[in-house]
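**Q** What Swiss-Prot records for this protein is below:
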- D453: active site, 4-aspartylphosphate intermediate (ACT_SITE)
- E682, D686: Mg(2+) binding site (BINDING)
- N53 to S: In strain: cv. Landsberg erecta (VARIANT)
- M105 to V: In strain: cv. Landsberg erecta (VARIANT)
- P659 to S: In strain: cv. Landsberg erecta (VARIANT)
Amino acid sequence: MEPATLTRSSSLTRFPYRRGLSTLRLARVNSFSILPPKTLLRQKPLRISASLNLPPRSIRLRAVEDHHHDHHHDDEQDHHNHHHHHHQHGCCSVELKAESKPQKMLFGFAKAIGWVRLANYLREHLHLCCSAAAMFLAAAVCPYLAPEPYIKSLQNAFMIVGFPLVGVSASLDALMDIAGGKVNIHVLMALAAFASVFMGNALEGGLLLAMFNLAHIAEEFFTSRSMVDVKELKESNPDSALLIEVHNGNVPNISDLSYKSVPVHSVEVGSYVLVGTGEIVPVDCEVYQGSATITIEHLTGEVKPLEAKAGDRVPGGARNLDGRMIVKATKAWNDSTLNKIVQLTEEAHSNKPKLQRWLDEFGENYSKVVVVLSLAIAFLGPFLFKWPFLSTAACRGSVYRALGLMVAASPCALAVAPLAYATAISSCARKGILLKGAQVLDALASCHTIAFDKTGTLTTGGLTCKAIEPIYGHQGGTNSSVITCCIPNCEKEALAVAAAMEKGTTHPIGRAVVDHSVGKDLPSIFVESFEYFPGRGLTATVNGVKTVAEESRLRKASLGSIEFITSLFKSEDESKQIKDAVNASSYGKDFVHAALSVDQKVTLIHLEDQPRPGVSGVIAELKSWARLRVMMLTGDHDSSAWRVANAVGITEVYCNLKPEDKLNHVKNIAREAGGGLIMVGEGINDAPALAAATVGIVLAQRASATAIAVADILLLRDNITGVPFCVAKSRQTTSLVKQNVALALTSIFLAALPSVLGFVPLWLTVLLHEGGTLLVCLNSVRGLNDPSWSWKQDIVHLINKLRSQEPTSSSSNSLSSAH
């Protein structure tokens, strides 16, 4: 089956980038945004760029010139490598515009004295941060382990060596933020740490910075876990392909080949590529020679290996398990399935949900409020609560308490609350489900109704032609004086015309007609021109149709629904006769019907479709566990629609719908029922309804490009079992996000209150604060697990699992007793 063309939705967020000759950019990790960096500037502004290497919080500052990105490179390989460089570091970094004059001056000064280079070095070596933390801990235990005369000297030595390891980069970060008018978590922590030093508590200040860095290293580890599937996909993307050299138009032969290794992005459509055992198919292609056993588990989650033989379509990224084959590229690297999956998943991570957008706006203002409150406590505390301004042996001072509030109230835990969205997106990608943004999960969780298209969605879409029946305008008889069209010839003529009109179509009815015509002795029909009417049918001018009395000539042919064909007849009496003939058909009403009209002769094409395996279970799950209102929206007639509906368990059916009717039904039902509506389809006829629905879901393997473009969720597997998974995952994600926000606020309160009251030291405040942040991260990672509808369902599944194991255990016991 041909892989889907994953078309980027026009609704996807685009990130503007300012242009300027002397624009200074500060690229660093922002705890309130997780966006992929993009370097799309056509000018060459000076900027500070970020490179995240081993330590997740290590941000490399350097002055570079932006890459001229207009795709006119002299060396394509260099361009390709440049892309991979940015992809490698793009999971959790964002470029912040830093155009203020103070920032430029500060950076120039820092660069001149080597501050930038030293900060880069310290950030890139994780062991230095760990060493600093170890030195601070050693200084803390010196009073208990070291001889008394050496305590002060050892503590000073540890502090002098350890503090610069964490303080150099922290001070540069904070000063750059302050110079740009930013007040964030880095500024708050740096202020608290250096204020502690000036107050004589250098040990606590050092511990604060060390624990902050280590905690955020752990935080970034959990954040990177959410992107692990995308990374694996990108790593499985081959860098090169074995391009077969074709000389003088000769057809390549698998037994005698001449090939060379070329960069994968240089493989053109129509090129021949050799794929051996263990290799990855570089681009979407068609097997030309040979055969192989392939797996696409990492693309769609489909575990079962597939056999690929000549003529089969294979998606880029498929792994060749066994065999050797020549494939012909059908798409370039940029348009191939694997690259599109990576693109869509990365864009889904970058399309921020409502909560994260709110946190982006809230974060900076919140940090400023924390600074104001801290200053108020520092200066008003001595007057209101009789605290000393600086700490004494008997009481912690107001400045110390203010620093504790500054640390405890930092919004780190709130900032990582949306991490649950990232884990959900990766979990869906692992199952072969692509979401066009985290906001889709919020929308999906709010839906109370789900509507399914019938043909190709609830059914296999593999329609089979059962009969061709002339019903109107055909003359029969043996009298030679009457212009006759004997029935066998009419059936052949009708099939030939219909197959010619539907050649190359993706519609299930059209595919069934074309498949039925293969291998049959049919007259040659040529389509001169045609016009398509979405959801109704098509008309064409055909050549090659002959009668007994005359040679072939151009004739008008129409193919589509009964209503479409009857609407083309001017006489109401003729339309009624055709409808009566359809109702009186000896084949009954349960089949799917298509009608063909050629010069007022109408032929009925009877087709049969079967429900997909497992669809009834999906519908039952959506009804009983998801509590969704389930309905069918189809363009088929009522008897065919109800036959499928009864088979799968749907009790609400709307049939004989044109695309505009489906669109209106979606709008009206969503408005009347309240809440959102999910539309599941795959054809171009479903595109308007998919676009109007709260969430549109398509089966990507057989969907039209239009349906894919407007859909919010793409199911890469060719079944709808992913629909209940999506609904359950959305509800799990919204629940996790709510839990994260509650945990974040609780951790802030529990760390801030005792700190302001003077019950805990500054280093313990940091520990409580960062502990809350790590707790939120750990809770978010739960989103990588499969969701469940409720704890009751978990218990039912556990009981069923135990019951299924009982016969096995009893039989094993009987065998052992027999021995």
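Even glycines carry a Cβ here, placed using N, Cα and C.
None of the substitutions listed is reflected here, since the structure keeps the original residues.
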**Q** Run through M105, P659, E682 for me and report the recorded positions whose CA is within 10 Å of the CA of D453 (active site, 4-aspartylphosphate intermediate), in sequence order.
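**A** Cα filter at 10 Å returns E682.
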**Q** In angstrom units, rounded to an integer, how far apart are the Cα atoms of M105 (variant position) and P659 (variant position)?
**A** 61
**Q** Cβ atoms within 10 Å, counted per site: which of D453, E682, D686 has the most, among these recorded positions?
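**A** That would be D686, with the most Cβ atoms nearby.
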**Q** Run through the Cβ atoms and count how many others sit within 10 Å of the one on M105 (variant position).
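**A** Summing over all protein chains shown, M105 (variant position) has 12 other Cβ atoms within 10 Å.
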**Q** What whole-number Å value do you get for the CA-CA distance of E682 (Mg(2+) binding site) and P659 (variant position)?
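**A** About 13 Å separate the Cα atoms of these two residues.
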**Q** What does the structure give for the C-alpha distance between D686 (Mg(2+) binding site) and P659 (variant position)? Integer Å is fine.
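**A** That comes out at 6 Å between the alpha carbons.
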**Q** According to DSSP, does D686 (Mg(2+) binding site) sit in a helix, a strand, or coil?
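**A** Going by the DSSP assignment, D686 (Mg(2+) binding site) falls within a helical segment, counted as helix.
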**Q** May I ask you to report the DSSP-based helix, strand or coil state of P659 (variant position)?
**A** helix
